[in-house]
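Structure first, commentary second.
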Amino acid sequence: MMQHTSVWYRRSVSPFVLVASVAVFLTATANLTFFDKISQTYPIADNLGFVLTIAVVLFGAMLLITTLLSSYRYVLKPVLILLLIMGAVTSYFTDTYGTVYDTTMLQNALQTDQAETKDLLNAAFIMRIIGLGVLPSLLVAFVKVDYPTWGKGLMRRLGLIVASLALILLPVVAFSSHYASFFRVHKPLRSYVNPIMPIYSVGKLASIEYKKASAPKDTIYHAKDAVQATKPDMRKPRLVVFVVGETARADHVSFNGYERDTFPQLAKIDGVTNFSNVTSCGTSTAYSVPCMFSYLGADEYDVDTAKYQENVLDTLDRLGVSILWRDNNSDSKGVMDKLPKAQFADYKSATNNAICNTNPYNECRDVGMLVGLDDFVAANNGKDMLIMLHQMGNHGPAYFKRYDEKFAKFTPVCEGNELAKCEHQSLINAYDNALLATDDFIAQSIQWLQTHSNAYDVSMLYVSDHGESLGENGVYLHGMPNAFAPKEQRSVPAFFWTDKQTGITPMATDTVLTHDAITPTLLKLFDVTADKVKDRTAFIR
């Protein structure tokens with residue numbers, strides 16, 4: 001019996017059988033969400049034949065990719081193991097949160113810090129990686145491969161490539177009308193294919209980064225003509241706080257008709273204007289934040305070249321406005337890169353943030369960014385000042401960590417990161433409690449500004465960088481490509497407040513606005529004009 005087991009264990013397999021086996025495994029285990037989306041779009045009862053051909057085409061594509069990537073004997077096993085691990089990791093986040101892997105999502109992943117990564121890890125993730133990644137990889141690693149001679153190997157490899165192409169092309173030809181509609185109307189469904197989509201996006205991102213590295217690094221100016229009509233020596237200096245929000249969605253704002261009072265403190269402050277129809281530039285922090293300060297607008301904006309483009313903060317700094325960015329999130333996403341480092345401060349640790357020990361998770365709170373702002377004002381006495389406060393806000397999936405106990409108004413709450421396993425209302429409760437903390441932070445920001453209203457014309461602008469999915473259609477978090485992102489990820493709250501003495505008039509609450517309105521708003525607040533955005537709608541008149 002022992003001898004029989006030993007012989008079985010060392011039984012050799014053809015490299016082509018091994019490649020085909022991995023392709024079958026990845027097709028079946030890494031694409032559950034893809035097939036679920038397919039069955040929703042094409043009900044199996046009416047489209048069984050077509051749905052089966054999609055499975056065949058996907059297997060053909062998987063077989064082609066694995067064959068091409070592992071064509072050399074010394075890379076065969078490493079490549080197959082890498083594909084198995086990649087399939088396990090990417091499919092977990094796709095199946096759990098609805099994540100798709102375009103270049104923007106990959107950039108987000110690369111910029112995720114240790115705390116954010118920890119929020120995403122759990123027992124289910126580890127079990128998925130072991131079951132669908134590690135164990136199959138061990139089988140690949142230890143199986144004996146019987147490599148043919150070079151000539152036979154080449155012919156068989158070519159045969160496998162031809163077979164792969166046949167598996168792809170024949171069903172497409174046989175169901176040409178179906179596939180014409182599939183590729184034209186339902187193009188976003190392809191984004192759920194793992195690990196093919198991540199592989200494609202990695203290649204695309206590498207190409208983008210190479211072009212960026214070889215491109216000229218000179219700043220492209222968009223507002224050389226910018227002029228400030230009045231200076232602080234001609235009027236009261238202006239003090240503006242811009243709260244860059246995180247992951248807040250407009251339909252959970254009480255001002256917009258939400259049944260819960262999620263912004264009770266703002267509702268008590270005179271002069272707050274809520275904007276109910278604002279669309280974000282993108283669905284991720286890495287994409288949206290640079291866009292919020294860009295001159296290009298969402299239609300022209302390119303996240304890959306944004307750091308080499310003049311933004312509105314560069315302009316205001318050049319004109320003499322004192323700029324400060326405090327960050328309790330990740331960083332400024334390149335917005336502050338061209339300004340002196342002293343104008344940026346990291347408030348995600350107790351080094352700068354004085355309010356980090358009010359919760360069991362030792363998370364630094366957004367309100368800590370308000371501590372010590374009086375010192376900045378004193379150091380820039382009599383000057384125009386713009387202060388950016390970049391929130392942690394409602395960053396998921398651990399919404400329950402984003403607020404102190406005093407904001408736990410809605411209970412019970414989801415206290416885990418496997419959101420689909422939480423009772424849905426408990427997930428909503430945790431998210432809404434985090435909004436209460438944001439309400440408090442904005443209110444305190446306004447109250448701080450009011451203490452300086454005698455010496456300065458004071459104003460506050462709040463806009464969230466993007467929204468959030470909370471389980472609608474099985475999608476969680478954010479980061480979907482704009483082409484098919486749900487409205488929950490792009491419809492964001494925005495508020496404006498100004499002291500009555502400033503004479504500034506906000507736009508109507510139902511004005512249709514986007515992140516494109518931020519740059520002209522910041523310019524107007526400091527009496528600056530620039531031709532590039534002179535016709536762009538702002539949050540103020």
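Our numbering is plain: 1 for the first residue shown, then up by one each step along the chain.
Cβ atoms here come from the backbone N, Cα and C positions, even for glycine.
Keep in mind the model shows the original residues, not the substituted ones.
In the three-state DSSP reading, Thr285 (Zn(2+) binding site) counts as helix. Around the Cβ of Thr285 (Zn(2+) binding site), a 10 Å sphere holds 24 further Cβ atoms from the protein chains shown. The Zn(2+) binding site annotation in Swiss-Prot covers Glu246, Thr285, Asp465, His466.
Using a 10 Å radius centred on the Cβ of Glu246 (mutagenesis position) and all shown protein chains, the other Cβ atoms total 26. One mutagenesis experiment catalogued in Swiss-Prot, Glu246 to Ala, is accompanied by this note: Abolishes transfer of phosphoethanolamine (PEA) to a lipid A analog in vitro. Almost abolishes resistance of E.coli strains Rosetta or TOP10 to colistin and polymyxin B, by comparison with the same strain expressing wild-type mcr-1. Does not affect expression or membrane localization in E.coli strain BL21(DE3).
In Swiss-Prot, the entry for mutagenesis Asn329 to Ala states: Abolishes transfer of phosphoethanolamine (PEA) to a lipid A analog in vitro. Almost abolishes resistance of E.coli strain Rosetta to polymyxin B, by comparison with the same strain expressing wild-type mcr-1. Does not affect expression or membrane localization in E.coli strain Rosetta. The structure shown retains the original residue. In this structure, Asn329 (mutagenesis position) belongs to neither helix nor strand by DSSP; it is coil. Within 10 Å of the C-beta atom of Asn329 (mutagenesis position) sit 25 other C-beta atoms, taking all shown protein chains into account.
Among the sequence features in Swiss-Prot, the mutagenesis site Lys333 to Ala is noted as follows: Abolishes transfer of phosphoethanolamine (PEA) to a lipid A analog in vitro. Almost abolishes resistance of E.coli strains Rosetta or TOP10 to colistin and polymyxin B, by comparison with the same strain expressing wild-type mcr-1. Does not affect expression or membrane localization in E.coli strain BL21(DE3). Every protein chain shown contributes to the tally, and the Cβ of Lys333 (mutagenesis position) ends up with 27 other Cβ atoms within 10 Å.
Under its mutagenesis entries, Swiss-Prot includes His395 to Ala with the note: Abolishes transfer of phosphoethanolamine (PEA) to a lipid A analog in vitro. Almost abolishes resistance of E.coli strains Rosetta or TOP10 to colistin and polymyxin B, by comparison with the same strain expressing wild-type mcr-1. Does not affect expression or membrane localization in E.coli strain BL21(DE3). Reduced to three states, the DSSP call for His395 (mutagenesis position) is coil. The local packing around His395 (mutagenesis position), expressed as other Cβ atoms within 10 Å of its Cβ over all shown chains, amounts to 23.
In the three-state DSSP reading, Asp465 (mutagenesis position) counts as coil. Swiss-Prot gives this note for the published mutagenesis Asp465 to Ala: Abolishes transfer of phosphoethanolamine (PEA) to a lipid A analog in vitro. Almost abolishes resistance of E.coli strain Rosetta to colistin and polymyxin B, by comparison with the same strain expressing wild-type mcr-1. Does not affect expression or membrane localization in E.coli strain BL21(DE3).
Here Swiss-Prot describes His466 to Ala as a published mutagenesis experiment; the accompanying note says: Abolishes transfer of phosphoethanolamine (PEA) to a lipid A analog in vitro. Almost abolishes resistance of E.coli strain Rosetta to colistin and polymyxin B, by comparison with the same strain expressing wild-type mcr-1. Does not affect expression or membrane localization in E.coli strain BL21(DE3). Long-range Cβ proximity for His466 (mutagenesis position), meaning a same-chain Cβ under 8 A and a gap of 6 or more residues, is found for Thr247, Ser280, Gly282, Thr283, Ser284, Thr285, Ser288, His478, Gln489, Arg490, Val492.
According to Swiss-Prot, the mutagenesis experiment Glu468 to Ala carries the following note: Reduces resistance of E.coli strain TOP10 to colistin, by comparison with the same strain expressing wild-type mcr-1.
With a 10 A radius on its CB, Glu468 (mutagenesis position) counts 27 other CB atoms from all the protein chains. Of the recorded residues, Glu246 (mutagenesis position) and Asp465 (mutagenesis position) place their C-alpha atoms 6 Å from one another. Neighbours of Glu468 (mutagenesis position) among the mutagenesis positions Asn329, Lys333, His395, defined as a Cα within 10 Å of its Cα, are His395. Cα separation, His395 (mutagenesis position) to Asn329 (mutagenesis position), rounded: 9 Å. The Cβ centroid of Glu246, Thr285, Asp465, His466 marks the Zn(2+) site; residues of that chain outside this set whose Cβ lies within 8 Å of it are Val244, Gly245, Thr247, Ser280, Ser284, Ser288, Val289, Asn329, Gly393, Ser464, His478, given in sequence order.
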